[in-house]
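Record features (Swiss-Prot):
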type: MUTAGEN; residues: Y102 to L; note: Retains 4% of wild-type lysine uptake activity. Increases the capacity to inhibit CadC in the presence of lysine
type: MUTAGEN; residues: W106 to L; note: Retains 20% of wild-type lysine uptake activity. Increases the capacity to inhibit CadC in the presence of lysine
type: MUTAGEN; residues: K163 to A; note: Retains 24% of wild-type lysine uptake activity. Increases the capacity to inhibit CadC in the presence of lysine
type: MUTAGEN; residues: F216 to L; note: Retains 13% of wild-type lysine uptake activity. Increases the capacity to inhibit CadC in the presence of lysine
type: MUTAGEN; residues: E222 to A; note: Abolishes lysine uptake. Strongly inhibits CadC
type: MUTAGEN; residues: E230 to V; note: Abolishes lysine uptake. Shows significant less inhibition of CadC
type: MUTAGEN; residues: D275 to A; note: Retains 88% of wild-type lysine uptake activity, but can hardly inhibit CadC. Cannot interact with CadC; when associated with A-278
type: MUTAGEN; residues: D278 to A; note: Retains 88% of wild-type lysine uptake activity, but can hardly inhibit CadC. Cannot interact with CadC; when associated with A-275
type: MUTAGEN; residues: E438 to A; note: Retains 14% of wild-type lysine uptake activity. Is unable to inhibit CadC
type: MUTAGEN; residues: D443 to A; note: Retains 11% of wild-type lysine uptake activity. Is unable to inhibit CadC
type: MUTAGEN; residues: D446 to A; note: Retains 13% of wild-type lysine uptake activity. Is unable to inhibit CadC
Amino acid sequence: MVSETKTTEAPGLRRELKARHLTMIAIGGSIGTGLFVASGATISQAGPGGALLSYMLIGLMVYFLMTSLGELAAYMPVSGSFATYGQNYVEEGFGFALGWNYWYNWAVTIAVDLVAAQLVMSWWFPDTPGWIWSALFLGVIFLLNYISVRGFGEAEYWFSLIKVTTVIVFIIVGVLMIIGIFKGAQPAGWSNWTIGEAPFAGGFAAMIGVAMIVGFSFQGTELIGIAAGESEDPAKNIPRAVRQVFWRILLFYVFAILIISLIIPYTDPSLLRNDVKDISVSPFTLVFQHAGLLSAAAVMNAVILTAVLSAGNSGMYASTRMLYTLACDGKAPRIFAKLSRGGVPRNALYATTVIAGLCFLTSMFGNQTVYLWLLNTSGMTGFIAWLGIAISHYRFRRGYVLQGHDINDLPYRSGFFPLGPIFAFILCLIITLGQNYEAFLKDTIDWGGVAATYIGIPLFLIIWFGYKLIKGTHFVRYSEMKFPQNDKK
């Protein structure tokens with residue numbers, strides 16, 4: 001039998017996120033250290049053409065995923081997002097595993113952001129103990145989420161605005177350098193696409209390897225689905241925000257990568273260094289310095305600190321809301337379903353803060369091996385969440401139509417069904433399974449490295465099938481699916 005799914009809009013959450021908040025979450029959600037720091041490594045490994053093609057391909061995949069999520073979130077705007085859709089339209093245990101894995105992923109990611117924050121601050125204050133900065137930033141992130149959802153929304157709006165402004169200025173400076181208007185700048189142009197093995201250095205294998213990095217860079221775009229549960233007029237604002245995704249991908253990622261590749265040759269050894277500790281070799285910093293802007297390192301340090309805080313702020317919000325929704329559905333202790341007068345799930349916030357703090361402490365005072373395994377177990381979760389979105393949307397639309405509902409009644413309709421979710425699922429699956437494909441091409445396989453890379457997959461399957469075995473659930477048939485908005489009519 002199919003257990004009764006109790007997932008509805010969680011009572012008590014305040015719909016205080018306005019259209020401008022959602023738009024900035026959609027635009028700035030995935031602009032972070034992946035673009036500001038790690039993008040140089042993609043050009044170095046795959047060449048300018050290979051990196052650009054990888055960003056365009058993964059960007060197309062993410063666009064399809066966001067249109068799928070947009071259709072689901074506009075129709076059923078709940079904070080459980082894809083975990084809710086997974087249990088309603090795929091299988092209850094599937095949604096259970098998606099929810100717990102996503103909460104755990106962000107709790108660990110907050111700890112990673114705390115480590116990154118202290119590394120960034122050490123650039124300015126090398127003699128100050130790093131844990132002081134991490135504790136300070138954890139306190140700031142906690143307070144932004146403690147007061148109200150509007151506090152999170154406002155902080156994320158301004159964080160994202162800083163990141164977006166930086167990318168726009170970067171693109172303008174880059175274009176001026178390329179066309180020769182920026183006086184005193186080092187020469188730039190298409191010559192960097194013809195040196196050595198460019199434009200496709202390393203061939204197809206290098207592009208596959210780069211796709212992994214690019215995929216991680218885009219993670220965070222799905223946050224808009226969770227924010228839908230506290231959005232004003234989600235049927236109107238969610239589609240508007242989702243439509244921004246295509247232009248964000250085109251402008252902020254593709255144009256930025258193109259400009260970097262035209263100004264800095266892929267053979268520049270600085271591009272391979274992608275440690276947030278050394279801002280001076282960020283590809284953005286290198287381009288600004290090529291333009292004669294010698295203070296670029298200090299500016300980019302501040303921007304990257306903003307990106308780290310933004311990631312931590314978003315992670316705290318996402319994990320808190322996911323834990324709250326799990327509790328409302330009876331899939332986590334009920335204590336986490338309690339709300340403050342302002343509509344904030346503070347018990348869930350306390351728990352997430354404690355877990356994130358403990359994970360951080362393992363990196364500081366505990367066994368580094370423990371910390372690395374915690375990090376590795378969460379590494380796959382973003383890709384698993386994307387797979388869950390594609391599967392849930394495909395089955396949602398199929399069930400919706402088979403039950404006789406008119407797709408024109410949907411608040412937002414993905415225009416590429418079924419090709420969009422199918423393409424996104426296949427490509428995301430290839431990226432997920434190909435994370436460490438090089439290990440299997442060597443004479444001796446490093447099984448420890450393989451286990452560290454893929455541990456997130458069996459962990460997800462154990463949670464899923466463990467729940468399925470205990471509860472006796474099965475895949476939801478199309479005829480059994482519930483469509484609450486239509487049922488209300």
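Yeah, the Cβs are placed from backbone N, Cα and C, and that goes for glycine too.
Location within the structure of each feature annotated in Swiss-Prot.
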residue: Y102; record: mutagenesis position; DSSP (3 states): helix
residue: K163; record: mutagenesis position; DSSP (3 states): helix
residue: F216; record: mutagenesis position; DSSP (3 states): helix
residue: E222; record: mutagenesis position; DSSP (3 states): coil
residue: E230; record: mutagenesis position; DSSP (3 states): helix
residue: E438; record: mutagenesis position; DSSP (3 states): helix
residue: D443; record: mutagenesis position; DSSP (3 states): coil
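Closest by Cα distance to E230 (mutagenesis position), from the mutagenesis positions Y102, F216, D443, is Y102.
Of all the Cβ atoms in the protein chains shown, 13 others lie within 10 Å of the Cβ of E438 (mutagenesis position). Ranked by Cβ neighbours within 10 A across all protein chains shown, the mutagenesis positions W106, F216 are led by W106. W106 (mutagenesis position) sits 12 Å from E222 (mutagenesis position), taking the Cα positions as reference. Neighbour count (other Cβ atoms within 10 Å of the Cβ, all protein chains): 27 for E230 (mutagenesis position). Here D446 (mutagenesis position) is compared against the mutagenesis positions Y102, E222, E438, and the shortest C-alpha distance is to E438.
Ranked by Cα separation from Y102 (mutagenesis position), the mutagenesis positions F216, E222, E438 are led by E222. A simple Cβ count within 10 Å picks out one of the mutagenesis positions E222, D443, D446 as the most packed, and that one is E222. Sequence-distant contacts (6 or more apart, same chain, Cβ under 8 Å) of K163 (mutagenesis position) comprise G28, I31, G32, V303, T306, A307, S310.
Of the recorded residues, E222 (mutagenesis position) and E438 (mutagenesis position) place their C-alpha atoms 29 Å from one another. Note on Y102 (mutagenesis position): other Cβ atoms within 10 Å of its Cβ, all shown chains, come to 27.
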